[in-house]
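Have a look at the structure below before the remarks.
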Amino acid sequence: MNKAELIDVLTTKMGTDRRQATAAVENVVDTIVRAVHKGDSVTITGFGVFEQRRRAARVARNPRTGETVKVKPTSVPAFRPGAQFKAVISGAQKLPADGPAVKRGVTAGPAKKAAKKAPAKKAAAKKTATKAAAKKAPAKKAATKAPAKKAATKAPAKKAATKAPAKKAATKAPAKKAAAKAPAKKAATKAPAKKAAAKKAPAKKGRR
């Protein structure tokens with residue numbers, strides 16, 4: 001909406017001619033600009049505050065050349081929207097179909113109610129979180145206790161396991177001794193066989 005469109009809307013709402021609506025808009029704007037220029041603030045309840053803000057000296061950069069430029073301290077106009085204006089735009093407050101969009105005294109009710117309701121929900125969330133933590137703590141204690149019992153039962157099993165290999169080793173020792181004996185007997189039986197072969201050789205020589 002531009003200035004001309006704003007004047008048209010005011011002409012219809014005020015039920016007056018265009019000249020009077022134009023004068024009303026221009027006078028309002030002129031008054032705000034002059035007051036802010038002086039350093040004063042213009043407050044419209046429910047709508048917002050027009051004020052002057054002071055900016056300190058700073059260092060900026062030229063976007064074209066990339067050079068560093070020193071900016072002197074300056075004053076800029078600023079607008080702070082009111083609580084009721086914010087509530088209407090955000091949807092927290094319903095915009096009335098008829099009458100003024102913002103009224104004096106309407107802001108305090110919904111804004112305070114919403115502010116009080118939020119901490120209540122936060123406190124409830126904290127309460128449930130502490131309850132959950134309290135329930136969770138015994139579960140952890142029980143979990144740590146269970147492995148302790150398991151370890152206690154496991155200890156005798158290890159002792160038995162170490163005994164078993166000892167018996168096995170004891171039985172294995174005679175087996176090796178027997179194995180060593182066996183080749184000795186074989187060697188003993190093999191020796192006469194060679195002797196017999198030596199005796200047989202001279203017999204062949206005599207026949208020739």
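Note: Cβ is positioned from N, Cα and C throughout, glycine not excepted.
Here Swiss-Prot notes a mutagenesis experiment, K3 to R or Q, with the remark: Significantly reduces protein level in vivo. All protein chains shown were included, and the count of other CB atoms within 10 Å of the CB of K3 (mutagenesis position) stands at 11. The DSSP secondary structure for K3 (mutagenesis position) is helix.
In three-state terms derived from DSSP, T12 (variant position) belongs to a helical segment. Around the Cβ of T12 (variant position), the same chain contributes no residue under 8 angstroms that is 6 or more positions distant in sequence. Recorded in Swiss-Prot as a natural variant, T12 to K carries the remark: In strain: LR222.
Annotation of the natural variant G15 to N in Swiss-Prot: In strain: LR222; the original residue is retained in the structure shown.
Under the heading of mutagenesis, Swiss-Prot lists R55 to A and annotates it as follows: Significantly reduces protein level in vivo. Long-range C-beta contacts of R55 (mutagenesis position), restricted to its own chain and to partners at least six residues apart, with a cutoff below 8 Å, comprise P73, T74, S75, V76.
Among the mutagenesis experiments that Swiss-Prot reports, K72 to R is described with the note: No protein in vivo. Neighbour density for K72 (mutagenesis position): within 10 A of its CB lie 8 other CB atoms from the protein chains shown.
Per Swiss-Prot, mutagenesis K86 to R is noted as: Wild-type growth, no overt gene expression changes, 20% survival on INH, reduced ability to form SCV on INH. Around K86 (mutagenesis position), the C-beta neighbours below 8 angstroms that are at least 6 residues distant in the chain are A92.
K94 (mutagenesis position) falls within neither a helix nor a strand when secondary structure is assigned with DSSP, and so counts as coil. Under the heading of mutagenesis, Swiss-Prot lists K94 to R and annotates it as follows: No protein in vivo.
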By Cα-Cα distance, the member of mutagenesis positions K3, K72, K94 nearest G15 (variant position): K3
Nearest-integer angstrom distance between the alpha carbons (Cα) of K72 (mutagenesis position) and K3 (mutagenesis position): 33
K94 (mutagenesis position) and K3 (mutagenesis position), distance between Cα atoms, whole Å: 26
R55 (mutagenesis position): secondary structure state under DSSP, collapsed to three categories: strand
